[in-house]
Amino acid sequence: MASGGGGCSASERLPPPFPGLEPESEGAAGGSEPEAGDSDTEGEDIFTGAAVVSKHQSPKITTSLLPINNGSKENGIHEEQDQEPQDLFADATVELSLDSTQNNQKKVLAKTLISLPPQEATNSSKPQPTYEELEEEEQEDQFDLTVGITDPEKIGDGMNAYVAYKVTTQTSLPLFRSKQFAVKRRFSDFLGLYEKLSEKHSQNGFIVPPPPEKSLIGMTKVKVGKEDSSSAEFLEKRRAALERYLQRIVNHPTMLQDPDVREFLEKEELPRAVGTQTLSGAGLLKMFNKATDAVSKMTIKMNESDIWFEEKLQEVECEEQRLRKLHAVVETLVNHRKELALNTAQFAKSLAMLGSSEDNTALSRALSQLAEVEEKIEQLHQEQANNDFFLLAELLSDYIRLLAIVRAAFDQRMKTWQRWQDAQATLQKKREAEARLLWANKPDKLQQAKDEILEWESRVTQYERDFERISTVVRKEVIRFEKEKSKDFKNHVIKYLETLLYSQQQLAKYWEAFLPEAKAIS
């Protein structure tokens, strides 16, 4: 019985007969007559492993290896007499060996490699998720959380006054202490929340939704002016903008889990946000840093290895320009619609005055009713102007700011790449310095040079990982942003078309009701 392989004779190294074969086939197989002086270090050692495995394998395992032989018939049970038995083990013995005592693992490995194509067996170690799968994962992100901002309230007098908003949250998520709660927040609190989130997440490639822009003129009117229609209109615009901003924050899976967001929604009192004023020291420092980043961005020329990022960045820049042009046109439309409403109101007053001075009763009544129709139409124009603003102009304004944040994510990826390249250049200089020390035979400084090389090798590896991670995050964030943008535009455009349809239907209804009065004029 062959248990090792070092003391086996030539006859023992021959493959054993399969069950069901006649003795003649065994004799035919033994006709090779190898020399007795063969050593175990020669090429025939490959049959040693095969012979031992075959003696200790069950017929089921041996049969599973036979389909490799292209000349076998009936699953390898009936062999042709003139075929050499070595062909049966030509492929199987390549994967089997007795170097390890864990023969069961070798058998499983052999069966796996035989059943899979070579390329598939190599690539089956760690499957990488595709970005289509990442997009499907984003579709599963559904959060049962709704925030609302209501009741803007002016607190204080003069230039020290501020406006507080009621932030109401409804949710069934276990992250929060209750299902419904409300807190009071001022505008600087919203700005402070953005600063905290941006500081933590923007450097990692996340798209942090921006808050609405400051309006120094609008807030000055609210602080020192009386409560008129312009102040109420400004507060309503800001309230709606803050609500959209906060809803985008809680819709983001990463932002929702941030403790600063939960604190903003739940905590009764927040510490005063500092550095949010435009003319403060922190505000001026931010403006200076933005200018510095813009200059450094112009000096960085990135060798893009992934064409996807280059194409997406061009799409984002072109889309931002188009949205700016469209936003300017929509703002003009809003102003014209408001002007039309004012002119319609003046027209209605003039018709009413003319109707009251008319002697013809039928004509006087018709003019008076026409004035009433024009007053109703003036209300329609005013409502439609508001719809133009809140459903179109504000949507475009939000996405102009969001696209700027998307560009910032690409810029952050570029900075990470530049840091990686700078580290590689520094590592190359350290290696050159080590080579000069070796050439100059200065062993006292050589160890320090080696330590610096090890340190920079570690930095290069870490920076490369950072670049790969931020590339993955930016790609995933852009895919999510495009989905949210499509859904957002669809909802707003549908609502806008519904308002236009309602306005036209009401307009036709008013004129149809007035037509009999016009025909009744004698």
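Every residue gets a Cβ built from N, Cα and C, even glycine.
Here is what Swiss-Prot records for this protein:
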DOMAIN    143-272  domain 'PX'
DOMAIN    302-522  domain 'BAR'
MUTAGEN   LYS214 to Ala  Abolishes phosphatidylinositol phosphate binding. Abolishes endosomal location
MUTAGEN   LYS442 to Ala  No effect on membrane remodeling and membrane binding; when associated with A-445
MUTAGEN   LYS445 to Ala  No effect on membrane remodeling and membrane binding; when associated with A-442
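Looking only at the domain 'BAR' (302-522), the predicted model's pLDDT averages out at 94. Cα spacing between LYS445 (mutagenesis position) and LYS214 (mutagenesis position): 58 Å, rounded to the nearest whole number. A straight line from the CA of LYS442 (mutagenesis position) to the CA of LYS214 (mutagenesis position) spans 62 Å.
Figure note: comparing Cβ neighbours within 10 Å for the mutagenesis positions LYS214, LYS445, the maximum is reached by LYS214. Across the domain 'PX' (143-272), DSSP helix (H, G, I), strand (E, B) and coil residues number 65 helix, 28 strand, 37 coil. Residue environment of LYS442 (mutagenesis position) contains 11 other Cβ atoms, counted within 10 Å of its Cβ in all protein chains.
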